[in-house]
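A.B. asks: To start, I am sharing the structure in question, which I have written as structure tokens.
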Amino acid sequence: MAAISVSSSPSIRCLRSACSDSSPALVSSTRVSFPAKISYLSGISSHRGDEMGKRMEGFVRSVDGKISDASFSEASSATPKSKVRKHTISVFVGDESGMINRIAGVFARRGYNIESLAVGLNRDKALFTIVVCGTERVLQQVIEQLQKLVNVLKVEDISSEPQVERELMLVKVNAHPESRAEIMWLVDTFRARVVDIAEHALTIEVTGDPGKMIAVERNLKKFQIREIVRTGKIALRREKMGATAPFWRFSAASYPDLKEQAPVSVLRSSKKGAIVPQKETSAGGDVYPVEPFFDPKVHRILDAHWGLLTDEDTSGLRSHTLSLLVNDIPGVLNIVTGVFARRGYNIQSLAVGHAETKGISRITTVIPATDESVSKLVQQLYKLVDVHEVHDLTHLPFSERELMLIKIAVNAAARRDVLDIASIFRAKAVDVSDHTITLQLTGDLDKMVALQRLLEPYGICEVARTGRVALARESGVDSKYLRGYSFPLTG
């Protein structure tokens, strides 16, 4: 450095100022001028033939190498950025009006775009399954913010654990007579089901992981897809073989040799009066136990016939199913749910997923309201910039489906009985361990409730459920009007 300080060359003075700056950007920009300086000094040494120029040339080369090594070591010593990947977050909350808006607001204020969201309610509690893209460190900060919300009981990121993940999709596709055979072949290949048949259209129900959904959509594109409605992803942890049974208290039918059956309390109160989940009743908090008792005085959430107008009931309240097409941008869910929250609507069901058009998402929600109030709500939703379409499917014939994953505590002796019950409801076993079995079921609410009632004696450990998804029937057949009527007699 002494040689540099006594030199009067302008290029060397520039080098001294660059060496005194610790900024990597300045070092790299100064290094660009070194070849010019070296060639300049080489020309001086060859012209004069003295050794002073050669020494200066060697000195500049050594300084250039040191600066290059320093900049490389500084870049390599920097902490590597964590990778951005998809995260599955489970949020267990107490059911309260405006809760969805508050949770969506936490993600919106941090610029996260929720890729899918499924909300399944169970009387006074709800389980949110949210899929977002982000880094580990920032997602951990979001989880800490969610835990500060009132009535949020448990928040957990289950992305890195072995899990059973499922999704439900309804696809309405053009089906002309010449292409119907190929479509039915694809339905059998992907183990899908046809839920509605019209003259020139088919509505197909598909369940599986997100990769299967993409494959089905890609193969049906050539037939022109009319509409797609998807639930968010739901997930349950896979139980390890040989592990100790954490759910033995749940199952009286599977473990009848137990001397004492301790009553299972889903929630307990702390000293401060806050409600916290019992540690022994959950495998990790990603799902919630189902209550073994049912109060007939409480309205069943998502009941298709809840609040129907009768001679004794003149309020006109009923469950309305709304379908919205919105832009797929960060914060749009917070804006839409804010309209419901400001008007005091308690959302009973919510399913958010990608629509048939790129950049568009479809929101399917169920709210209790009168026909008059819903018409005003639809007008308010149309005023939002990011909302393209709003349809009230309540008074139209529509296909509705829900997806449920349910984990039952069974041993080897009771496993056969549970599988027999599952076969009646066309449920599938998706995971089996020494002490549990996990079933997958699709259908309407009545089907879900009926299966839960039959499985309660065996011990229901955990339940993950999507909200309701619906598409209007192209056939125009409404099965509601066929209920309660006997088949016509033929002579």
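A Cβ is built for glycine as well, from the same backbone N, Cα and C atoms used for every other residue.
The following feature annotations were taken from Swiss-Prot:
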DOMAIN    88-160  domain 'ACT 1'
BINDING   Asp95, Met99, Ile100, Asn113, Ile114, Asp328, Val332, Leu333, Asn346, Ile347  L-valine binding site
MUTAGEN   Phe107 to Ala  Decreased feedback inhibition by leucine and valine/isoleucine
MUTAGEN   Tyr112 to Ala  Increased feedback inhibition by leucine
MUTAGEN   Asn113 to Ala  Decreased feedback inhibition by valine/isoleucine
DOMAIN    321-395  domain 'ACT 2'
MUTAGEN   Gly331 to Asp  Decreased feedback inhibition by leucine and valine/isoleucine
MUTAGEN   Phe340 to Ala  Decreased feedback inhibition by valine/isoleucine
MUTAGEN   Tyr345 to Ala  No effect
MUTAGEN   Asn346 to Ala or His  Decreased feedback inhibition by leucine and increased feedback inhibition by valine/isoleucine
A.B. asks: In angstrom units, rounded to an integer, how far apart are the Cα atoms of Phe107 (mutagenesis position) and Ile114 (L-valine binding site)?
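C.D. replies: Pair distance, Cα basis, whole Å: 8 Å.
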A.B. asks: Helix, strand, coil: count each for the residues of the domain 'ACT 1' (88-160), based on DSSP.
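C.D. replies: Summed over the domain 'ACT 1' (88-160), the classes give 23 helix, 30 strand, 20 coil.
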A.B. asks: Fewest other Cβ atoms within 10 Å: which of the recorded positions Val332, Phe340, Tyr345, Asn346 wins that one? Let me know.
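C.D. replies: If we count Cβ atoms within 10 Å for the recorded positions Val332, Phe340, Tyr345, Asn346, the smallest count is at Asn346.
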A.B. asks: Please identify which of Phe107, Tyr112 has the densest Cβ environment, defined as other Cβ atoms within 10 Å, among these mutagenesis positions.
C.D. replies: Phe107
A.B. asks: Report, as a single number, how many Cβ atoms besides its own are within 10 Å of the Cβ of Ile100 (L-valine binding site).
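C.D. replies: So the Cβ neighbour count for Ile100 (L-valine binding site) comes to 25.
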A.B. asks: To the nearest whole angstrom, state the Cα distance for the pair Ile100 (L-valine binding site) and Asn346 (mutagenesis position).
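C.D. replies: So the alpha carbons of Ile100 (L-valine binding site) and Asn346 (mutagenesis position) sit roughly 9 Å from each other.
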A.B. asks: Measuring Cα to Cα, how many angstrom lie between Phe340 (mutagenesis position) and Asn346 (mutagenesis position)?
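C.D. replies: Between the alpha carbons of Phe340 (mutagenesis position) and Asn346 (mutagenesis position) there are 8 Å.
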A.B. asks: What's the CA-CA gap between Asn346 (mutagenesis position) and Val332 (L-valine binding site) in angstrom, rounded?
C.D. replies: 18
A.B. asks: Among all protein chains shown, how many Cβ atoms are found within 10 Å of the Cβ of Asn113 (mutagenesis position), not counting that one?
C.D. replies: 16
